[in-house]
Each structure stands twice: as structure tokens, then as C-alpha cells.
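For reference, Swiss-Prot has these:
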MUTAGEN   Tyr56 to Ala  Forms the ATG12-ATG10 intermediate, but reduces the formation of the ATG12-ATG5 conjugate
MUTAGEN   Thr99 to Ala  Forms the ATG12-ATG10 intermediate, but reduces the formation of the ATG12-ATG5 conjugate
MUTAGEN   Tyr110 to Ala  Reduces the formation of the ATG12-ATG5 conjugate
MUTAGEN   Asn114 to Ala  Forms the ATG12-ATG10 intermediate, but reduces the formation of the ATG12-ATG5 conjugate
MUTAGEN   Cys116 to Ala  Impairs the formation of the ATG12-ATG5 conjugate
ACT_SITE  Cys116  active site, glycyl thioester intermediate
Amino acid sequence: MLTLPEYNEQIPNVRSLLTKWAKVERIQDVQDGLQLDVRLKTDTLLELHIYYDHVYHVPSIKFRLWSLDTEEDISSLRLLTLSDSELRSILNLGTFSVTLSTDMEMKSVYYYINNCDTDANVGSDVEHYLTRWISLYIRIFDLNFVP
């Protein structure tokens, strides 16, 4: 577990690591976290939100994957769902689980990475907690990510 002040102290380090990720097109600071647009493939965009979970006191991820469809010079984005084989082929979930839920504040649907086992996966040592966390969890989206 990580207190909000500890999280806020470490989030600039995560931002610094993610700016080195070649696939990031945009990174924005938001309240208690970061929002990224990541080009996973030529026609696949990852909308990624890193935020502090005030209930579990751990960093968390919510995301959406979009497929860029172009037909007769008209482009549109299509939200990918877990039933899309395209989405399942992109995610490297391993033992991680995701759930689909509505973000009431944003009035939008997102996938959430289950954060119940965060401390077991990352360890409870506060020093460099977020660096260890991002190094593990970002690999869900890019196995080649190296912090």
C-alpha cells in the first residue's frame, strides 16, 4: 500500500519513465495520475489512465483500446472489446484480470486492471514502489517496455 502523498511524490518518476516509451504519443498530468495516448500498432490506439485508488491505496490502471478503421478516405475509431480477438492478441494479461466498468465521473466505460494483488506483485517497500509497479503492469500492453 502507498499513501496518497507517497504516490504523488513518486508519480513524476513514472512520468519520466513513460516519456521514454517510444509508443507514447501524448502524456498528460491529471488529478492523482497520468493519462496517455499510446500507439500500439499503426491502427491501434491505447487510451491509458494511471490513477491512485483511494479505496485500496495502490496505483491503478484503467484503459480503452481503439481500432482505427478507414473506409473510402473516412477514418473512425472503434472501441475494442474483450470479445474482439484483436484486443486479446494485444494484451499480455498473464495472471492479471480485467473487468469492464463505468467511470461515473467521466460517464464512460473502461477496462480496469484488477489491483487486489498489487502489493503481492510489487512488494510493500515504499521506496521506488511506483517504478516497480509500472515496470510490471505496463508489460500488459508492451512486453518490450524497459524502464
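One is the number of the first residue shown, and numbering goes on along the chain from there.
Placement of Cβ uses the backbone N, Cα and C atoms for every residue, glycine included.
Nope, none of those substitutions made it into this model, it's the original residues.
Features per Swiss-Prot, on structure.
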{"residue": "Tyr56", "record": "mutagenesis position", "Cβ within 10 Å": "14"}
{"residue": "Thr99", "record": "mutagenesis position", "Cβ within 10 Å": "11"}
{"residue": "Tyr110", "record": "mutagenesis position", "Cβ within 10 Å": "18"}
{"residue": "Asn114", "record": "mutagenesis position", "Cβ within 10 Å": "13"}
{"residue": "Cys116", "record": "mutagenesis position", "Cβ within 10 Å": "10"}
C-alpha spacing of Tyr56 (mutagenesis position) relative to Thr99 (mutagenesis position), in angstrom: 16
Tyr110, Asn114, Cys116 filtered to the mutagenesis positions whose C-alpha is within 10 Å of Tyr56 (mutagenesis position): Cys116
Pairwise CA distance, Cys116 (mutagenesis position) versus Tyr110 (mutagenesis position), rounded so that it is a whole Å: 18
